[in-house]
Amino acid sequence: MAAAVPGAVSLSPLLSVLLGLLLLSAPHGASGLHTKGALPLDTVTFYKVIPKSKFVLVKFDTQYPYGEKQDEFKRLAENSASSDDLLVAEVGISDYGDKLNMELSEKYKLDKESYPVFYLFRDGDFENPVPYSGAVKVGAIQRWLKGQGVYLGMPGCLPAYDALAGQFIEASSREARQAILKQGQDGLSGVKETDKKWASQYLKIMGKILDQGEDFPASELARISKLIENKMSEGKKEELQRSLNILTAFRKKGAEKEEL
């Protein structure tokens, strides 16, 4: 073991504190502070990473974002673990100093007054990302992603019934839809007791579409989205959020309209 340097013992605690402060104040990579569940990208890694996932949701924002919208993004990024097809990423942009990632800002004609800006890249297509222009709320973005064909394990949603909902909405005849509804009804016996309430809601929506037509999911989404803005208990609000999540399964893939 090397001999101790005179004075080193007394200086160690001070040096440790100073080093800790320096680490805390130093920028964490080119995109600013890292968000758990989101991959920070720059002008080099952006072009390497996007083609490697079927879906990549990229948030373009200031280098050091904060506030309510950033908190929503943090929740979204952590929840993205439920999807095997989706990668959540973020690009921090600065138009002063080193002007970080301005090349990407110019490429996608981003307005810093509109940050955060979200784009969904599909199958490595850099030129035609799908923009998101809805509310920066976890539930709203998740429902929009689901409408774009990204599977997310959202509260209230059941994978088997999500699949049936997709088949139902794409079916071209009333007879085919009735057959899918019956398939869902027959499958209820195999659903866990705790999930039967939500499975039944899928079936109820199918019945409403058969009775009232194609516009039912959209009108019901609008109705519940407006209702949820009212003052109510957290339990009731959570239940309505689950209903919104289930309704999203009945949107055709690629639908551009976002929910509130």
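The backbone N, Cα and C atoms fix where each Cβ goes, and this holds for glycine too.
DSSP assigns C157 (mutagenesis position) to coil in the three-state reduction, placing it in neither a helix nor a strand. Quoted from Swiss-Prot, the note attached to the mutagenesis of C157 to S states: Loss of function.
Sequence-distant neighbours of C157 (mutagenesis position) (same chain, 6+ apart, CB under 8 A from its CB) are W198, R242, N245, I246, A249.
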